[in-house]
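Undergrad: Sending over a structure as structure tokens; questions will come in a sec.
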Amino acid sequence: MTEILPHVNDEVLPAEYELNQPEPEHCPGPESDMAGKSDACGGCANKEICESLPKGPDPDIPLITDNLSGIEHKILVLSGKGGVGKSTFAAMLSWALSADEDLQVGAMDLDICGPSLPHMLGCIKETVHESNSGWTPVYVTDNLATMSIQYMLPEDDSAIIWRGSKKNLLIKKFLKDVDWDKLDYLVIDTPPGTSDEHISINKYMRESGIDGALVVTTPQEVALLDVRKEIDFCKKAGINILGLVENMSGFVCPNCKGESQIFKATTGGGEALCKELGIKFLGSVPLDPRIGKSCDMGESFLDNYPDSPASSAVLNVVEALRDAVGDV
């Protein structure tokens, strides 16, 4: 028997704790053994709260590990800056993988304050149901399932205004309680930059194993500056970097097939950055205005425009990504 989950509210998702102010720089973390004790805690308005929180191993992590044990490959989609097409690429990656009928694919939207995967995957009006086996994800196709906070909002344009503790609790629920069953791939779309969501997902999934991160950028230096920070975060957090994809890399006219550079790579672009930092360059994807149209319609751009240079480029990136995780 299944039932529809109620909309997200304080009763359904109570905060584990509420801090008096956002965590300061060099904060050891409210749940760490050094919470309230480190040098960074001196004078912090949260000191007493952090000291009172329970310490020790998180009892939910074994449950998360068990729930995700049937998932073969787990991929984080990251970007240093917003607006580079990270969520768009996460959606196209999900469409591309699920085009193989032998693969079972899940898409988890962890951009909690700006969820967009449901719209791009064409299931914006769906709701989440709960059964004895947990939360049932929304199925886009027979072999593509998705989960997002968007399905739990009272209105499509309802704002999510949460601090880190409540975000962490929702991430735990998605990892621990969603009945993904057996998947070949779980694509995890994250917010831009490095935030609570990134730290939490790495902490909660460390034991279950993350194959690595796919980093999305655009060619211009202003985007690459933040990508360098994202890559540094991955290295410090012990997250394997599967590779980098340069999105919006030129514009190919659908009529004359001529190519123009809209966002010029003033410092060499993504490929040069990969050579500099010693990470894998998965490929470049050119601009195609029809990508945005397909996302707005909740349809697969790859199916709608298979002859587009952008479609070929995306499929090449997906092939390189599958090779990077050993799925050949």
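Positions of Cβ are set from backbone N, Cα and C atoms, glycine also.
Just lifted these from Swiss-Prot, have a look:
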type	residues	note
BINDING	CYS27, CYS41, CYS44, CYS50	[4Fe-4S] cluster 1 binding site
BINDING	GLY80, LYS81, GLY82, GLY83, VAL84, GLY85, LYS86, SER87	ATP binding site
BINDING	CYS253, CYS256	[4Fe-4S] cluster 2 binding site
MUTAGEN	CYS27 to Ala	Supports growth, albeit at a lower rate
MUTAGEN	CYS41 to Ala	Loss of function
MUTAGEN	CYS44 to Ala or Gly	Loss of function
MUTAGEN	CYS50 to Ala	Loss of function
MUTAGEN	CYS234 to Ala	Does not impair function
MUTAGEN	CYS253 to Ala	Loss fo function and disrupts heterotetramer formation
MUTAGEN	CYS256 to Ala	Loss of function and disrupts heterotetramer formation
MUTAGEN	CYS295 to Ala	Does not impair function
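Buried or exposed, and what's around them? Tell me for each listed feature.
TA: Mapped onto three states, the DSSP output places CYS27 (mutagenesis position) in coil.
Mapped onto three states, the DSSP output places GLY82 (ATP binding site) in coil.
In this structure, CYS256 (mutagenesis position) belongs to neither helix nor strand by DSSP; it is coil. CYS256 (mutagenesis position) counts 7 other C-beta atoms within 10 Å of its own C-beta, drawing on all protein chains shown.
Under 8 Å, Cβ to Cβ, and six or more positions away along its own chain, CYS27 (mutagenesis position) finds ALA40, CYS41, CYS44.
DSSP assigns CYS41 (mutagenesis position) to a helix. Here the Cβ of CYS41 (mutagenesis position) has 19 other Cβ atoms within 10 Å, regardless of which shown protein chain they belong to.
Every protein chain shown contributes to the tally, and the Cβ of CYS44 (mutagenesis position) ends up with 18 other Cβ atoms within 10 Å.
Reduced to three states, the DSSP call for CYS50 (mutagenesis position) is helix.
Counting every protein chain shown, 21 other Cβ atoms lie within 10 Å of the Cβ of CYS234 (mutagenesis position).
In this view, CYS253 (mutagenesis position) is surrounded by 11 other Cβ atoms within 10 Å of its Cβ, with every protein chain counted.
Same-chain residues at least 6 positions away in sequence with a Cβ under 8 Å from that of CYS295 (mutagenesis position) are, in sequence order, THR88, ALA91, HIS119, MET120, PHE301.
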Undergrad: Return the member of CYS50, CYS234, CYS253, CYS256 nearest to LYS81 (ATP binding site) in space, with distance defined Cα to Cα and candidates limited to these mutagenesis positions.
TA: CYS234
Undergrad: Using C-alpha positions only, work out which of the mutagenesis positions CYS50, CYS234, CYS256 is nearest to LYS86 (ATP binding site).
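TA: Given the candidates CYS50, CYS234, CYS256, the nearest one is CYS234.
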Undergrad: Say we define neighbours as other CB atoms within 10 Å of the CB. Which of the binding-site residues GLY80, GLY82, GLY83, GLY85 has the fewest?
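TA: Taking GLY80, GLY82, GLY83, GLY85 as the binding-site residues, the minimal 10 Å Cβ count falls on GLY83.
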Undergrad: Take the mean position of the Cβ atoms of GLY80, LYS81, GLY82, GLY83, VAL84, GLY85, LYS86, SER87, the recorded ATP site. Which other residues of that chain put their Cβ within 8 Å of it?
TA: SER79, PRO192, VAL216, THR217, THR218, ALA223
Undergrad: Between C-alpha atoms, which of these binding-site residues comes nearest to CYS234 (mutagenesis position): GLY80, GLY83, VAL84, GLY85, SER87?
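TA: So, spelling it out, the nearest of the binding-site residues is GLY80.
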Undergrad: In whole Å, note down how far the CA of VAL84 (ATP binding site) lies from the CA of CYS253 (mutagenesis position).
TA: 20
Undergrad: Rounded to the nearest angstrom, how far is the Cα of CYS50 (mutagenesis position) from the Cα of VAL84 (ATP binding site)?
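TA: Roughly 36 Å, rounded to the nearest whole number.
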